[in-house]
Amino acid sequence: MADKVNVCIVGSGNWGSAIAKIVGANAAALPEFEERVTMFVYEELIDGKKLTEIINETHENVKYLKGHKLPPNVVAVPDLVEAAKNADILIFVVPHQFIPNFCKQLLGKIKPNAIAISLIKGFDKAEGGGIDLISHIITRHLKIPCAVLMGANLANEVAEGNFCETTIGCTDKKYGKVLRDLFQANHFRVVVVDDADAVEVCGALKNIVACGAGFVDGLKLGDNTKAAVIRLGLMEMIRFVDVFYPGSKLSTFFESCGVADLITTCYGGRNRRVSEAFVTSGKTIEELEKEMLNGQKLQGPPTAEEVNYMLKNKGLEDKFPLFTAIHKICTNQLKPNDLIDCIRNHPEHMDTSIMPSPKLQNL
């Protein structure tokens with residue numbers, strides 16, 4: 001890696017702008033980083049003026065993080081290749097569906113020894129169905145290592161400077177230290193683990209559970225029911241990782257990327273909010289996305305669809321009744337008030353061996 005590490009943030013939405021506050025401040029303060037941080041911004045017109053110009057003149061992303069100043073060393077760039085070409089660290093923080101196209105644009109245009117880190121909570125569709133981890137797509141396309149950062153990190157609260165934790169999954173200790181230095185702040189505490197796939201899968205699966213929590217809120221079933229859905233969701237997350245990503249550690253689920261992110265998303269995230277409105281309004285998920293999310297995309301329903309494809313392929317739908325029911329509610333195969341009947345006889349209530357005991361050695 002270069003003497004002075006250049007950093008590029010690929011994305012400038014709500015979360016990308018919030019993380020730019022931390023990354024920009026650290027790049028300016030720490031001698032190992034180049035002070036100037038580029039941030040790729042999809043060009044939009046706001047009241048007739050380019051968003052990149054507004055950000056570079058006012059140091060505020062008025063569309064996605066209004067009211068929060070970005071460090072002046074964070075420079076908005078409307079051209080992806082131009083923003084990324086000198087980067088030693090590429091921070092990917094865009095909706096997951098853009099990643100394959102962005103990787104095509106960047107192929108051969110970035111430093112060959114660069115590293116990436118994905119802050120993207122979601123999967124892409126694998127060829128032939130199922131899920132493809134975003135970090136795997138980035139590594140496969142760009143031929144560079146890709147770590148992940150996931151945690152209980154609601155963007156507006158991070159931007160406010162409220163205390164929280166996050167988890168970096170990185171298999172290379174040397175890169176893990178550099179990434180920790182880049183993201184660590186007094187209010188944003190970082191734990192690095194080597195269980196990268198489990199960290200990333202947690203970041204996507206919790207969005208499915210949050211939809212279930214939203215259905216419970218919309219049905220006004222109360223806190224006990226919501227707590228049960230969250231707990232069963234955690235058990236299905238652990239079970240899913242055990243089936244599809246064997247060798248992961250149980251301890252990872254007790255980091256910020258696991259149980260903490262699950263809780264905060266089930267109480268404060270957009271998947272929960274939209275799912276509650278889905279019950280109370282009678283509108284479709286697509287209609288509510290347009291009305292409520294200011295151009296952002298919901299991750300829970302498409303993730304539930306791909307997870308269901310994988311479960312169906314292995315004949316495991318009955319072992320994951322919560323994930324299965326949430327998918328069927330999102331696709332109108334079931335009504336929201338069918339949710340509780342689907343989980344009343346959950347395998348977790350019948351079979352104490354659902355969580356394989358060997359993992360307990362990893363606590």
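Cβ from N, Cα, C; glycine included.
Original residues only: the substitutions mentioned are not part of this model.
These figures come from a predicted structure and were not determined experimentally.
Here is what Swiss-Prot records for this protein:
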- GLY11, SER12, GLY13, ASN14, TRP15, GLY16, PHE98, LYS121, ALA155, ARG270, GLN299: NAD(+) binding site (BINDING)
- ASN14 to Tyr: In allele GPDH-ACYG22 (VARIANT)
- LYS121, ARG270, ASN271: substrate binding site (BINDING)
- LYS206: active site, proton acceptor (ACT_SITE)
- CYS266 to Gly: In allele GPDH-ACB62 (VARIANT)
- ARG273 to Cys: In allele GPDH-ACYG22 (VARIANT)
- ASN337 to Lys: In allele GPDH-AT198, allele GPDH-ACB62 and allele GPDH-S (VARIANT)
Close in space, distant in sequence - GLN299 (NAD(+) binding site), Cβ under 8 Å, 6 or more apart: HIS96, LYS121, GLY122, ALA204, ASN207, ASN271
8 Å Cβ shell about LYS121, ARG270, ASN271 centroid, substrate site members excluded: ASN207, ALA210, THR265, GLY269, ARG272, LEU298, GLN299, GLY300
Site diameter for substrate, Å, by largest Cα distance between LYS121, ARG270, ASN271: 13
Spatially closest candidate among LYS206, CYS266, ARG270, the listed recorded positions, to GLY11 (NAD(+) binding site) (Cα to Cα): ARG270
Secondary structure of CYS266 (variant position) (DSSP, helix/strand/coil): helix
Among ASN14, ASN271, ASN337 [recorded positions], residue with fewest other Cβ within 10 Å: ASN337
Entry from the recorded positions list LYS121, LYS206, ARG270, ARG273 having the most other CB atoms no farther than 10 A: LYS206
For the residue listed as 'active site, proton acceptor', the one of ASN14, PHE98, ALA155, CYS266, ARG270 that lies nearest, given that the recorded positions are compared by Cα: CYS266
Nearest recorded site to ALA155 (NAD(+) binding site) by CA-CA distance, among variant positions ASN14, CYS266, ARG273: ASN14
Euclidean distance between Cα atoms of PHE98 (NAD(+) binding site) and ARG270 (substrate binding site), Å: 20
Position of peak Cβ density within 10 Å, selected from the binding-site residues TRP15, PHE98: TRP15
Largest tally of Cβ atoms lying within 10 Å of a Cβ, found at which of the binding-site residues GLY11, GLY13: GLY11
